[in-house]
Amino acid sequence: MKSFCDNDDNNHSNTTNLLGFSLSSNMMKMGGRGGREAIYSSSTSSAATSSSSVPPQLVVGDNTSNFGVCYGSNPNGGIYSHMSVMPLRSDGSLCLMEALNRSSHSNHHQDSSPKVEDFFGTHHNNTSHKEAMDLSLDSLFYNTTHEPNTTTNFQEFFSFPQTRNHEEETRNYGNDPSLTHGGSFNVGVYGEFQQSLSLSMSPGSQSSCITGSHHHQQNQNQNHQSQNHQQISEALVETSVGFETTTMAAAKKKRGQEDVVVVGQKQIVHRKSIDTFGQRTSQYRGVTRHRWTGRYEAHLWDNSFKKEGHSRKGRQVYLGGYDMEEKAARAYDLAALKYWGPSTHTNFSAENYQKEIEDMKNMTRQEYVAHLRRKSSGFSRGASIYRGVTRHHQHGRWQARIGRVAGNKDLYLGTFGTQEEAAEAYDVAAIKFRGTNAVTNFDITRYDVDRIMSSNTLLSGELARRNNNSIVVRNTEDQTALNAVVEGGSNKEVSTPERLLSFPAIFALPQVNQKMFGSNMGGNMSPWTSNPNAELKTVALTLPQMPVFAAWADS
């Protein structure tokens, strides 16, 4: 068998790396001189230290071999403590391989350990167990399974370069306190906890390599070690599980994934609940839930509309906001029946809308959409039933606004006392900026579209209405007097129409007679006024319309 102690310095370094023990400087000098003398030292680690190390089992070799080197309380074999001495032959070579080649039977007792005479070749059969002292290597046992290639497998383990690299890596892992318990064990790639063979040889130590350990003490140490090994194994399993859980949680947080449940290597991602706040879906067709207000809105897609400059055909028609989902669904049904007829798909049966179908026959699509909006329970931007109208949060008055007209910003139209006035202001602005296709709160036939489009300013609701040519007189008495003037001079012609009065009149003048100016009024009257009542009539009929301030400012 090849000796592990060669004269080459490289072999010395490899041997120390393989077996995991260190040689002092004096020892290396002795090896360099070619000497075969060795000074041994006992291990400074106590039994408590060795029992605190982690031991499960490290099986070395291929799958066909049952050979194993164990550190623990396995009755079949194992290493129970660090070797405090290296057995040498008479020529100075290691005899570890020769000791490992020996095999024992399955019923071999723990007290039949190798003796000193076995290593020095002076063993006698009549030597008593009490007289012979156990070597500190007495805890080295052999596997009960006898295989002819045991020596070869073990020798390949110490000579295989990948195994040496693995041993070096495990020693590096042993320095990490987070992976080891007290720094006394390492985690191997085989899934087992293994302990490297750490042997120390010090030149200053004496040759007291023989210890007087007895069988009773060995049994106690074995029981104590097995209990510690079981506790440490359970703690390591919990630590590894916690480490995996923390790693998975950190990975999920980094990727921003939802909570997952691991079931047999499969990840099941939970979907969001249907009742969660903020969703925009509904069980009814054409109904969405507003993510901010929580109110339900009804929309209809009009695919018959084609806007210039847009490749997509159609537009979304807003039908109003509702506090209940069923109301929004019914609004969609009515609009769909108006647009597409009774053959369209509705949320509820068309038989429930017989009365509404008769009413919508006299309205256009835009008129009926405006009718549905006015019946809604409120828009998303305020509590008004009219489009573009909101209520001021401080003084409670109604404000009118229109969006996406002045540089894609909201245009403030003013503050009004009633919702209707604010709604009219919105309608006028919508017609002014969007033409005849504008969606208005009231029927578009209510307004003079040509006049609104030709005006340079936004007209008020009164001026924007159709048939608004009469003078508004707020005083009832003045209105009665004006009617009397018109009726009194309706059958008389004006002799000199070129001399009509053209001064602006704010109010109508009452009928003039002689009683108003006295008895001498008729004689002193100017000759060019033959019929003052007729002239007053002409004045009243030819009064120019007073200019009305069309723009309104914020109050």
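Note: Cβ is positioned from N, Cα and C throughout, glycine not excepted.
Nothing has been swapped: the model has the original residues at all the noted spots.
The annotation that Swiss-Prot gives for the mutagenesis experiment Arg285 to Gly reads: Reduced activation of transcription. For the mutagenesis of Val287 to Asp, Swiss-Prot gives this note: Loss of activation of transcription. The structure shown keeps the original residue. Experimental mutagenesis is annotated in Swiss-Prot for Thr288 to Ala, with the remark: Reduced activation of transcription. While the structure shown retains the original residue, Swiss-Prot records the mutagenesis experiment Tyr318 to Cys with this note: Reduced DNA-binding and loss of activation of transcription. The note that Swiss-Prot attaches to the published mutagenesis Leu319 to Gln is: Reduced DNA-binding and loss of activation of transcription. Experimental mutagenesis is annotated in Swiss-Prot for Tyr353 to Cys, with the remark: Loss of activation of transcription; when associated with R-314. Here the residue is the original one, but Swiss-Prot notes a mutagenesis experiment at this spot, Tyr386 to Asp: Loss of activation of transcription; when associated with F-322. Annotation of the mutagenesis experiment Val389 to Ala in Swiss-Prot: Loss of activation of transcription; when associated with P-371. Quoted from Swiss-Prot for the published mutagenesis Ala422 to Thr: In ant-8; abnormal floral organs and ovule development.
Structure coloured by features recorded in Swiss-Prot.
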residue: Arg285; record: mutagenesis position; DSSP (3 states): coil
residue: Tyr318; record: mutagenesis position; DSSP (3 states): strand
residue: Tyr353; record: mutagenesis position; DSSP (3 states): helix
residue: Tyr386; record: mutagenesis position; DSSP (3 states): coil
residue: Ala422; record: mutagenesis position; DSSP (3 states): helix
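Using CA atoms as reference points, the mutagenesis positions Thr288, Tyr318, Leu319, Tyr386, Ala422 were checked against Tyr353 (mutagenesis position), and the closest is Leu319.
Over all protein chains present, the Cβ of Val287 (mutagenesis position) has 24 other Cβ atoms lying within 10 Å. Shown in sequence order, Glu297, Ala298, His299, Arg373, Val439 are the residues of the chain, 6+ apart in sequence, with a C-beta less than 8 angstroms from the C-beta of Tyr318 (mutagenesis position). You'll find the Cα of Leu319 (mutagenesis position) roughly 11 Å from the Cα of Thr288 (mutagenesis position). The two recorded residues Arg285 (mutagenesis position) and Tyr386 (mutagenesis position) have their Cα atoms spaced 24 Å from each other.
For Ala422 (mutagenesis position), the spatially nearest entry among the mutagenesis positions Val287, Thr288, Tyr386, Val389 is Val389, judged by CA separation. When the Cα atoms are compared, Val287 (mutagenesis position) and Tyr386 (mutagenesis position) turn out to be 20 Å apart.
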